[in-house]
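Encoded as structure tokens, the structure appears first; notes follow it.
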Amino acid sequence: MNNHFKCIGIVGHPRHPTALTTHEMLYRWLCTKGYEVIVEQQIAHELQLKNVKTGTLAEIGQLADLAVVVGGDGNMLGAARTLARYDIKVIGINRGNLGFLTDLDPDNAQQQLADVLEGHYISEKRFLLEAQVCQQDCQKRISTAINEVVLHPGKVAHMIEFEVYIDEIFAFSQRSDGLIISTPTGSTAYSLSAGGPILTPSLDAITLVPMFPHTLSARPLVINSSSTIRLRFSHRRNDLEISCDSQIALPIQEGEDVLIRRCDYHLNLIHPKDYSYFNTLSTKLGWSKKLF
């Protein structure tokens, strides 16, 4: 065993037997290598592991040096919002569909992870967004997002009227089905489907992408990640909400604004040494191959 990582957490929310098989393989392999292993409580229960050290996501974040998330991008997003608050590196084994964030191949994960544990990896920081629903700058409800914060109707699709302020300066008003505020990490997710640009992960930028705007002049906007975005509403209807990574929803009541800014902490994401962001884009999005 090397000194790069001593304590490793195993994280995920298994939905099918193949994911559980990967969890069990990973646990037993790490134990034979002499690492201290903490297994997320739900996984330990599903696998019926005995005499195993378990913990919540927060406890894994506090105690472990590395968290291995087994699952798809949704599993990674759910775990990473919590793990990003702690000094822990995170890597993913893909058991989902696209796998933009979980880039270890499950069929070759053991060898790839062995190289990572030896210190052969690429490290990068991904910033998060913090969203607040507040009234007169009094914080009421707050959440974070790794991919995006989305303004949308609560139940029935309809047009929304709102104003956008950037650093407290009026930028534009809009009538649309909603607005996607995305990080570079989220630029290949919901934002991409809505016609937003792809941003490389190292960019300190945020995109604002209209959803079905009621004007042909509405276009995606890219701003500095240090900016604060404020959304104000006409409140002709009271069923609006924002969602974070399509996993957490915060309702918006009459008289409330939404504030969105970059979080103070980052997700410490790591990849195998041969990782290439552009190769990932080409593979996942079906881009053309090299001509010569």
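Cβ coordinates are placed from backbone N, Cα and C, and glycine is handled just like the others.
Here the original residues are kept at every noted site.
For ASP73, the entry in Swiss-Prot reads active site, proton acceptor, with the evidence type sequence analysis. Positions annotated as NAD(+) binding site by Swiss-Prot: 73-74, 147-148, HIS158, ARG175, ASP177, THR185, 188-193, GLN247. Quoted from Swiss-Prot, the note on the mutagenesis of ARG175 to Gly is: Exhibits NADH kinase activity in addition to NAD kinase activity. Reduces the Vmax of the NAD kinase activity. According to Swiss-Prot, the mutagenesis experiment ARG175 to Ile carries the following note: Does not exhibit NADH kinase activity in addition to NAD kinase activity. In Swiss-Prot, the entry for mutagenesis ARG175 to Lys states: Does not exhibit NADH kinase activity in addition to NAD kinase activity. The structure shown retains the original residue. Annotation of the published mutagenesis ARG175 to Thr in Swiss-Prot: Exhibits NADH kinase activity in addition to NAD kinase activity; the original residue is retained in the structure shown. Quoted from Swiss-Prot, the note attached to the mutagenesis of ARG175 to Glu states: Does not exhibit NADH kinase activity in addition to NAD kinase activity. Looking at Swiss-Prot, you'll find the mutagenesis ARG175 to Gln noted as follows: Exhibits NADH kinase activity in addition to NAD kinase activity. What Swiss-Prot says about the mutagenesis result for ARG175 to His is this: Exhibits NADH kinase activity in addition to NAD kinase activity.
Positions of the features from Swiss-Prot, shown on the structure.
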{"residue": "ASP73", "record": "active site, proton acceptor", "Cβ neighbours (10 Å)": "24"}
{"residue": "ASN147", "record": "NAD(+) binding site", "Cβ neighbours (10 Å)": "30"}
{"residue": "HIS158", "record": "NAD(+) binding site", "Cβ neighbours (10 Å)": "13"}
{"residue": "ARG175", "record": "mutagenesis position", "Cβ neighbours (10 Å)": "15"}
{"residue": "ASP177", "record": "NAD(+) binding site", "Cβ neighbours (10 Å)": "17"}
{"residue": "THR188", "record": "NAD(+) binding site", "Cβ neighbours (10 Å)": "24"}
{"residue": "TYR190", "record": "NAD(+) binding site", "Cβ neighbours (10 Å)": "19"}
{"residue": "LEU192", "record": "NAD(+) binding site", "Cβ neighbours (10 Å)": "17"}
{"residue": "GLN247", "record": "NAD(+) binding site", "Cβ neighbours (10 Å)": "14"}
Through the lens of DSSP with three states only, how would you label ASN147 (NAD(+) binding site)?
coil
TYR190 (NAD(+) binding site) to ARG175 (mutagenesis position) - Cα separation in whole Å:
19
Residue pair THR188 (NAD(+) binding site), ARG175 (mutagenesis position) - Cα distance, angstrom, rounded:
24
Would you kindly give the Cα-Cα distance separating the residue listed as 'active site, proton acceptor' and ASN147 (NAD(+) binding site), rounded to the nearest Å?
10
What's the CA-CA gap between ARG175 (mutagenesis position) and HIS158 (NAD(+) binding site) in angstrom, rounded?
10
Just to verify a number: CA distance, GLN247 (NAD(+) binding site) to the residue listed as 'active site, proton acceptor', in angstrom, no decimals.
12
